[in-house]
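A.B. asks: According to Swiss-Prot:
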| type | residues | note |
| --- | --- | --- |
| VARIANT | Ser51 to Gly | In strain: VT847 |
| VARIANT | Val53 to Leu | In strain: VT847 |
| VARIANT | Cys66 to Trp | In strain: VT847 |
| VARIANT | Val86 to Phe | In strain: ED3032 and ED3036 |
| VARIANT | Thr98 to Ala | In strain: EG4181 |
| VARIANT | Val168 to Ile | In strain: ED3092 and ED3101 |
Amino acid sequence: MNQVYFLDIFMFVFVLQFLFYFKEGMLNTLVKKFLNSLVGVFSYSNTLPLSSVISVFTFIILLTCCFGGYFTYSFCPCGMVEFTFVYAAVAWLSTLLTFISSEKFSVYMSKPGDTYLKTLSMLLVEIVSEFSRPLALTVRLTVNIMVGHLISMMLYQGLELSMGDQYVWLSIFAIMMECFVFFIQSYIFSRLIFLYLNE
């Protein structure tokens, strides 16, 4: 049941070619408008020009994972701790390496006029704060996706028990609620990565 078959990969690649290889057409126009609106939503920083691109890329990858897993296997991979932890660790590591390579890192670690004890204690606090971020990102995304899934399924089951199972719109409503949760959680995760990059 949880196996990936050749036809699944073939269909995924087949659909991807329509998204990325069309030079002109309605689908290409819609994708461009969607991407431009995402760059507007994530804003643009003069100090770190690629931060919005990284956030938009993270948002699109998370949405693809959420929708791809949900509509093919009825389970979102972002609800699995393993997938979310690896993705959060990679995203956090990119923000950490960007921060370390900047000039702010040396100024941030030793401020002029501070005593050695204060610098050491602040360094320990900052290290704990920095290394707890991937765990916080993992827990936040996994728990919110799972809670959103459980709430929408409980609402669906409750409405189905009270109204009967002849209403198709109840299942459509539950699917739309799940999709809304996917959008919100992907946005929050990518926005946090954007904020980590702009520190």
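Backbone N, Cα and C atoms are what each Cβ position is placed from, and that goes for glycine too.
Model, not experiment: these values are computed from the prediction.
What's the neighbourhood like for each of these?
C.D. replies: Cβ neighbour count for Cys66 (variant position) (all protein chains, 10 Å cutoff from its Cβ): 22. Cys66 (variant position) falls within a helix when secondary structure is assigned with DSSP.
According to DSSP, Val86 (variant position) is assigned to a helical segment. Long-range neighbours of Val86 (variant position) (same chain, six or more residues apart, CB within less than 8 Å of its CB): none.
Note on Thr98 (variant position): other Cβ atoms within 10 Å of its Cβ, all shown chains, come to 18.
Under 8 Å, Cβ to Cβ, and six or more positions away along its own chain, Val168 (variant position) finds no residue.
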A.B. asks: Which of the three DSSP-derived classes (helix, strand, coil) applies to Val53 (variant position)?
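C.D. replies: Its secondary structure by DSSP: helix.
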A.B. asks: Write down the Cα-Cα distance for Cys66 (variant position) and Thr98 (variant position), rounded and given in Å.
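C.D. replies: So the alpha carbons of Thr98 (variant position) and Cys66 (variant position) sit roughly 27 Å from each other.
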A.B. asks: To the nearest Å, how far is the Cα of Val53 (variant position) from the Cα of Cys66 (variant position)?
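C.D. replies: Given the Cα positions, Val53 (variant position) is 20 Å from Cys66 (variant position).
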